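**Student:** Copying in the features that Swiss-Prot gives for the protein in this structure:
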MUTAGEN   C64 to A  Complete loss of viral NS4B ubiquitination; in association with A-67
MUTAGEN   C67 to A  Complete loss of viral NS4B ubiquitination; in association with A-64
BINDING   C91, C94, H106, C110  Zn(2+) binding site
Amino acid sequence: MAAQPQDREGGAQLAGPAAEADPLGRFTCPVCLEVYEKPVQVPCGHVFCSACLQECLKPKKPVCGVCRSTLAPGVRAVELERQIESTETSCHGCRKNFFLSKIRAHVATCSKYQNYIMEGVKATTKDASLQPRNVPNRYTFPCPYCPEKNFDQEGLVEHCKLVHSTDTKSVVCPICASMPWGDPNYRSANFIEHIQRRHQFSYDTFVDYDVDEEDMMNQVLQRSLLDQ
């Protein structure tokens, strides 16, 4: 079903080309880039998953990752939560429709969705083998904010934290873009929080590039917890 621009009480509003290109973007947390879970609206009007917000509030002087204003505990985004419960999207595997609140649990067990992901990964691998010059470099990365480059993953995280912590520009994550499932055109609205939450570990240590992203993330989370 088509998604309509939401008001300030529902969360960050998309309009124009951005809304048309990503009609479900208003249901996506700018930190974890997943459909909101227990969405909470903070005083500046932006919305985060409850768990993501708790992480963002940990620094001594927390700021909103979207607008960089002072961050404070928010209130439950009841209207947005209602819309997530009532808005449908389709599974790319079985093509059945599900409410946004149910789609994440569904794709975790849908064999057709797993096949869809594997076909995409295999196609990417096949194309890369035919065009070796286009194989992404997964060892060093450029900074998406400035001309600096040749960072390893940990170096890029540290550089962005030290140099670009107040930069509000939406940028493409070079680490995600290098993955077989990565979208080189997807711009994170909150790259600093994203890179700190999703890329504190080394993909080369944990990742089997022959599996899909869902399985990969589960493996990474399990192994990273064991290493703590």
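A Cβ is built for glycine as well, from the same backbone N, Cα and C atoms used for every other residue.
This is the original sequence, none of the listed changes applied.
Where in this structure would I find these features, and how exposed are they?
**Tutor:** Other Cβ atoms within 10 Å of the Cβ of C64 (mutagenesis position), summed over all protein chains shown, number 22.
Taking Cβ-Cβ distances under 8 Å and a sequence separation of 6 or more, the neighbours of C67 (mutagenesis position) in its chain are C44, H46, T168. In the three-state DSSP classification, C67 (mutagenesis position) falls within coil.
Its Cβ placed at the centre, H106 (Zn(2+) binding site) has 15 other Cβ atoms within 10 Å.
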**Student:** Return one of helix, strand or coil for H106 (Zn(2+) binding site), based on DSSP.
**Tutor:** helix
**Student:** Within 10 Å of the Cβ of C94 (Zn(2+) binding site), how many other Cβ atoms can you find? Include all protein chains, please.
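**Tutor:** By my count, 16.
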**Student:** Quick one: which residues besides C91, C94, H106, C110 have a Cβ within 8 Å of the Zn(2+) site's Cβ centroid, in sequence order?
**Tutor:** H92, G93, K96, F98, I103, V107, T109, K112, Y113
**Student:** Per DSSP, C91 (Zn(2+) binding site) is which: helix, strand or coil?
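**Tutor:** Where C91 (Zn(2+) binding site) sits, the three-state DSSP reduction gives coil.
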